[in-house]
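One structure below.
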Amino acid sequence: MSTSHCRFYENKYPEIDDIVMVNVQQIAEMGAYVKLLEYDNIEGMILLSELSRRRIRSIQKLIRVGKNDVAVVLRVDKEKGYIDLSKRRVSSEDIIKCEEKYQKSKTVHSILRYCAEKFQIPLEELYKTIAWPLSRKFGHAYEAFKLSIIDETVWEGIEPPSKDVLDELKNYISKRLTPQAVKIRADVEVSCFSYEGIDAIKDALKSAEDMSTEQMQVKVKLVAAPLYVLTTQALDKQKGIEQLESAIEKITEVITKYGGVCNITMPPKAVTATEDAELQALLESKELDNRSDSEDDEDESDDE
């Protein structure tokens, strides 16, 4: 038995009305021959009449060889191994759900295959003893794998081929599925020309940093007055964005009391490693400029 090939799910064949991910192999007069990627590449066919609800002018525009597509199962002949599928009966919601499920299943497959190849165990054995029992219990093995990082009880009742296999699996799951923090950034211009202007700005920015929680620290850095950068890191991107939105609201509330203003020049958003590196370089450059200006002022006072 193979250490790298196995269907993703316990059923050898999909059921009628199941939404499946396929890869187009060949286009013929009758329709398109496809492989069902989640079922160890068993063959299926999308009949020409099931490609589109509209009149077909060019098959190539509807379906292309080598491309992955989402289809719904119409008929299954388990004895002959025939599977008829439809593309035209698939809704946009079906596509989203299928793609999400397929990505989760691919991740589980990749993790199990790693262990199968390392210990030279048939991949199907790992599915039978680990993934499929977890799927029955948790809906999908992917959800069980993620939960297992913080809850060891997930493995109760699971009988792996050996303790070494389970230990390696746990270790690899932790490496692959532990969430990585996302950096969130926003840019604001804060100004106040009243008598208490400088103190007002300090109070407003401090109020933003006071919005920090144990999980998400809000930091404020000066770029060049009146421009300031707010940053935080969060495991959940949306929560991080909401955290900075609340911090900006607090800045606006405080600075307004002093007669100042806060303008958002870049709303909160997740930033890439490249964007973050560019920001750090800019902040370091400004810091060097400030030091240089300070040293020049000291030299001038010494000359006097």
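Quick reminder: no glycine exception, Cβ is built from N, Cα and C everywhere.
Taken from Swiss-Prot, the feature domain 'S1 motif' covers 17-88, and the record attributes it to sequence analysis.
DSSP gives SER52 (mutagenesis position) a coil state; it is part of no helix or strand. Long-range neighbours of SER52 (mutagenesis position) (same chain, six or more residues apart, CB within less than 8 Å of its CB): LEU62, LYS87, ARG88. Recorded in Swiss-Prot as a mutagenesis result, SER52 to Ala carries the remark: Inhibits derepression of GCN4 expression in amino acid, purine, and glucose-starved cells.
According to Swiss-Prot, the mutagenesis experiment SER52 to Asp carries this note: Weakly impairs derepression of GCN4 expression in amino acid-starved cells.
Recorded in Swiss-Prot as a mutagenesis result, ARG64 to Ala carries the remark: Alters the binding mode to the eIF2B complex; when associated with A-87. Under the DSSP three-state reduction, ARG64 (mutagenesis position) is assigned to coil, being neither helix nor strand.
For the published mutagenesis LYS87 to Ala, Swiss-Prot gives the following note: Alters the binding mode to the eIF2B complex; when associated with A-64. The Cβ neighbour count for LYS87 (mutagenesis position), using a 10 Å radius and every protein chain shown, is 22.
Residues within less than 8 Å, Cβ to Cβ, of LEU205 (mutagenesis position) and separated from it by at least 6 positions along the same chain comprise VAL190, VAL220, TYR228, ILE251. According to Swiss-Prot, the mutagenesis experiment LEU205 to Glu carries the following note: Abolishes binding to the eIF2 complex alpha subunit GCD11.
One mutagenesis experiment catalogued in Swiss-Prot, VAL220 to Glu, is accompanied by this note: Abolishes binding to the eIF2 complex alpha subunit GCD11. Does not affect its interaction with CDC123.
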Fewest other C-beta atoms within 10 angstroms, as judged across ARG64, VAL220, which are the mutagenesis positions: ARG64
